[in-house]
Amino acid sequence: MRVLHFYKTYLSETVGGIEQVIFQLCESSGSWGIDNHVLTLSSDPHPPVVPFGGHVVHRARLDLQLASTGFSLSVFKQFRELAAEADVVNYHFPWPFMDLVHFLTGMNKPSVVTYHSDIIRQRVLLKLYRPLMSRFLHSVDRIVAASPNYFSTSDVLRQYREKTRVITYGLDKDGYPKPATQRLEHWREKLGPRFFLFVGVMRYYKGLHILLDALQGTDYPVVIVGAGPLQAELYAQAAALGLRNVHFLGRVDDEDKVALLQLSYAMVFPSHLRSEAFGISLLEGAMYGKPMISSEIGTGTSYINIHGETGLVVPPSQPAAFRQAMRWLWEHPQQAEEMGRNAEARYRQLFTAEEMGRRWSELYRELLEEKASSRYVKAAR
């Protein structure tokens, strides 16, 4: 069975949570007999077809980028051709231009939307886009949310309860590198035996300014991995607050990231807005058996991190509450270790890539069977 995935960006040209989810979905469902192809936009689409892991990436030229939305003229032809060869089309939402491609190409294959996030920030544009969005979501056969938390709190998904399913994101730990002893010793010597860790892009919804405010007047060692548009602003904030034990490492490679995950004491994840729909790096912390601190924003973060079991969940945008949670974990190492074990057990139970691949392959086959059944009914009339 061939599945066509469609999203505006993809690895390795851009690295983000959605791209990583698509990769894990393609690789994990591939072991269940799914032939995955990804169509995406690229500023340099040469070569246009690239084998990537166990799947294939097709690239169309990016002609225009406006309000985080990529546009392309050539993608209409490529999508029409690739969709004709596919058994199922898997759209990755949100991307308004994708909706146009869906309708203007007359796509009539079984279709599913992976609903990664509500549209949060572009509220003015959302008013213009809403009629098209509603028509698009109404037209597809299934919608998939990544957590029951997000499904129950999304005003959009509430309108499509009958066709919406929940399949959580999953990670393959075996696919992560195993850091060399020298690499581990390097970071242990540089950072010390215990530190809190944040991993992620420095975006507006990540709440890093809240984390820095929470550290004022404390000396907890905190390691921040990642870069992004707020980098200079956060550096300035840390300096203004006189924070001497915050280590900004910028981007690191995967081996260094795993080394830091293994060595860390606990994960801090201060995202305070619903734009943080799941939290892949939070799940990575659980995968490596770390207790977590996150905020209650009604999304998948509180499906990964269960308060009092795998870590602590605090109200969003409250530095004092975040500071108190950090203090509690720091002063209760035995309980923190137990929470870390619980976090890893929860990952193994719910969030493995194998489980994600199995459930998605079942959904794809269900869609094909429904299509075949509807054709049979029509032919019998």
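Glycine too: its Cβ is placed from the backbone N, Cα and C atoms.
None of the listed substitutions appears in this model.
Swiss-Prot lists Glu19, His116, Lys206, Val252 with the feature substrate binding site, giving similarity to another entry as the kind of evidence. For Val252 (substrate binding site), applying a Cβ distance below 8 Å and a minimum sequence separation of six or more within one chain yields Val225, Leu260. In the three-state DSSP scheme, Val252 (substrate binding site) is classed as coil.
A helical conformation is recorded for Cys26 (mutagenesis position) in the three-state DSSP classification. Annotation of the published mutagenesis Cys26 to Ala in Swiss-Prot: No effect on enzyme activity. Rescues the common polysaccharide antigen (CPA) biosynthesis to the wild-type level in cells having knockout of this gene; the original residue is retained in the structure shown.
Annotation for Asp172 (mutagenesis position): spatial neighbours Gln24, Glu27, Ser28, Thr352, Ala353, Glu354, criterion Cβ-Cβ under 8 Å with sequence separation of six or more. Swiss-Prot lists Asp172 to Ala among its mutagenesis entries, and the accompanying note reads: Residual catalytic activity using GDP-D-Rha as a donor and GlcNAc-alpha-PO(3)-PO(3)-phenylundecyl (GlcNAc-PP-PhU) or GalNAc-PP-PhU as acceptor substrate. Cannot rescue the common polysaccharide antigen (CPA) biosynthesis in cells having a knockout of this gene.
Long-range Cβ contacts of Asp174 (mutagenesis position) within its own chain (separation 6+, distance under 8 Å) are none. A mutagenesis experiment is reported in Swiss-Prot for this position, Asp174 to Ala, and the note states: No effect on catalytic activity using GDP-D-Rha as a donor and GlcNAc-alpha-PO(3)-PO(3)-phenylundecyl (GlcNAc-PP-PhU) or GalNAc-PP-PhU as acceptor substrate. Rescues the common polysaccharide antigen (CPA) biosynthesis to the wild-type level in cells having a knockout of this gene.
One mutagenesis experiment named in Swiss-Prot is Asp253 to Ala, and its note says No effect on catalytic activity using GDP-D-Rha as a donor and GlcNAc-alpha-PO(3)-PO(3)-phenylundecyl (GlcNAc-PP-PhU) or GalNAc-PP-PhU as acceptor substrate. Rescues the common polysaccharide antigen (CPA) biosynthesis to the wild-type level in cells having a knockout of this gene. Listed in sequence order, there are no same-chain residues at least 6 apart in sequence whose CB falls under 8 Å from the CB of Asp253 (mutagenesis position).
Non-local neighbourhood of Asp254 (mutagenesis position): Tyr176, Pro177, each in the same chain, at least six residues away, with C-beta under 8 Å from its C-beta. According to Swiss-Prot, the mutagenesis experiment Asp254 to Ala carries this note: Residual catalytic activity using GDP-D-Rha as a donor and GlcNAc-alpha-PO(3)-PO(3)-phenylundecyl (GlcNAc-PP-PhU) or GalNAc-PP-PhU as acceptor substrate. Cannot rescue the common polysaccharide antigen (CPA) biosynthesis in cells having a knockout of this gene.
Sequence-distant contacts (6 or more apart, same chain, Cβ under 8 Å) of Asp256 (mutagenesis position) comprise Pro179, Arg183, Trp187. Among the mutagenesis results in Swiss-Prot, Asp256 to Ala has the note: 15% catalytic activity of the wild-type using GDP-D-Rha as a donor and GlcNAc-alpha-PO(3)-PO(3)-phenylundecyl (GlcNAc-PP-PhU) or GalNAc-PP-PhU as acceptor substrate. Rescues the common polysaccharide antigen (CPA) biosynthesis to the wild-type level in cells having a knockout of this gene. The residue drawn here is the original one.
DSSP assigns Ala259 (variant position) to a helix. While the structure shown retains the original residue, Swiss-Prot records the natural variant Ala259 to Thr with this note: In clinical isolates: GKK-1 and GKK-3; colistin-resistant.
Cα separation, Lys206 (substrate binding site) to Ala259 (variant position), rounded: 22 Å.
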